[in-house]
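Student: Quoted from Swiss-Prot, the note attached to the natural variant MET88 to Lys states: In strain: ATCC 6633. Here Swiss-Prot describes SER118 to Asn as a natural variant; the accompanying note says: In strain: ATCC 6633. Residues or ranges marked as dUMP binding site by Swiss-Prot: ARG141, ARG142, ARG181, SER182, ASN183, ASP184, ASN192, HIS222, VAL223, TYR224. Under its natural variant entries, Swiss-Prot includes ALA155 to Ser with the note: In strain: ATCC 6633. Per Swiss-Prot, active site, nucleophile is recorded for CYS161. Sequence annotations record features per position, and here Swiss-Prot assigns (6R)-5,10-methylene-5,6,7,8-tetrahydrofolate binding site to ASP184, ALA278 based on sequence analysis.
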Amino acid sequence: MTQFDKQYNSIIKDIINNGISDEEFDVRTKWDSDGTPAHTLSVISKQMRFDNSEVPILTTKKVAWKTAIKELLWIWQLKSNDVNDLNMMGVHIWDQWKQEDGTIGHAYGFQLGKKNRSLNGEKVDQVDYLLHQLKNNPSSRRHITMLWNPDELDAMALTPCVYETQWYVKHGKLHLEVRARSNDMALGNPFNVFQYNVLQRMIAQVTGYELGEYIFNIGDCHVYTRHIDNLKIQMEREQFEAPELWINPEVKDFYDFTIDDFKLINYKHGDKLLFEVAV
């Protein structure tokens with residue numbers, strides 16, 4: 001049993017047994033297949049903590065880990081909002097939110113790429129500022145990136161679910177705390193938890209720190225009603241030992257990472273489970 005499997009199953013069980021339904025409300029989300037309202041059961045304010053002795057990825061079902069990393073590179077490295085850039089990587093998970101101009105508006109990578117921080121007399125974006133500050137001002141309590149920009153929320157195809165990171169350097173270790181305003185536990189959470197841990201490992205490597213603790217906070221923690229049956233099946237499945245994530249140790253620049261610099265070794269998992277998408 002992995003740390004992630006254990007915490008994940010505990011939260012799913014809590015939601016199914018104690019979650020509050022939103023069926024009395026008109027909801028924004030609709031089922032992609034038929035356009036009917038996509039209702040949820042939810043609980044609020046959940047936290048997952050990992051000591052990073054193992055990579056947090058589910059073993060009770062197959063997680064498309066390469067797709068998760070490609071999405072991460074699209075947002076954090078390319079700082080792109082262009083869905084075509086993601087399609088070029090063979091990834092189509094954002095196609096439902098693609099606008100007429102081919103982008104997701106001013107969301108995700110667009111916010112990270114805005115040059116709105118001052119550094120040595122120049123304007124830099126959030127990622128470059130973070131990397132510089134972690135190396136040169138490690139004791140700062142201001143190592144934060146923010147995707148939730150109130151001035152531009154209406155210009156986003158989808159407001160960010162994972163919206164904030166805060167980084168801490170303590171005794172030579174790089175700790176990461178992530179905040180998600182909302183998490184779809186069947187589809188979004190397994191991706192997000194894994195990919196932001198990969199981000200932590202990447203940034204620790206290029207800044208020269210050891211890997212510290214990883215904390216993932218969720219505001220609205222929910223399960224869509226059409227996902228419940230398959231989640232119950234998933235919770236009863238055999239759990240395996242965590243795999244090993246290999247990251248090419250030769251990469252010293254954050255922008256030099258490619259998908260070929262990652263390998264998931266000995267990833268044993270249950271069969272893939274299909275969960276319908278709500279948009």
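Here the Cβ of each residue, glycine as well, is placed from N, Cα and C on the backbone.
Have a look at these and tell me how they're positioned relative to everything else.
Tutor: Taking Cβ-Cβ distances under 8 Å and a sequence separation of 6 or more, MET88 (variant position) has no neighbours in its chain. DSSP assigns MET88 (variant position) to coil in the three-state reduction, outside any helix or strand.
Look at SER118 (variant position): DSSP puts it in a strand.
Counted within 10 Å of its Cβ, the other Cβ atoms near ASN183 (dUMP binding site) come to 27, all protein chains included. When secondary structure is read from DSSP and collapsed to three states, ASN183 (dUMP binding site) falls in the strand class.
ALA155 (variant position) falls within a helical segment according to DSSP.
Around the Cβ of CYS161 (active site, nucleophile), the same chain contributes ALA180, ARG181, SER182, ASN183, ASP184, GLY188, ASN192, each under 8 angstroms and 6 or more positions distant in sequence.
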Student: Within the chain of SER118 (variant position), which residues six or more apart in sequence place their C-beta under 8 angstroms from its C-beta?
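Tutor: The answer is VAL124.
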Student: Work through the binding-site residues one by one (ARG141, VAL223, ALA278) and name whichever has its CA nearest to the CA of ALA155 (variant position).
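Tutor: Nearest in space to ALA155 (variant position), counting only the binding-site residues, is ALA278.
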Student: Near ARG181 (dUMP binding site), how many other Cβ atoms are within 10 Å of its Cβ?
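Tutor: There are 16 of them.
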Student: By the DSSP assignment reduced to helix, strand and coil, which category contains ARG141 (dUMP binding site)?
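Tutor: Note: ARG141 (dUMP binding site) is coil by DSSP, not helix or strand.
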Student: Tell me the Cβ contacts of ARG141 (dUMP binding site) under 8 Å, same chain only and six or more apart in sequence, or just say none.
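Tutor: The list for ARG141 (dUMP binding site) reads TYR168, given in order along the sequence.
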Student: Pop the Cα-Cα gap between ALA278 ((6R)-5,10-methylene-5,6,7,8-tetrahydrofolate binding site) and VAL223 (dUMP binding site) into the table, whole Å please.
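Tutor: Answer for this pair: 11 Å between alpha carbons.
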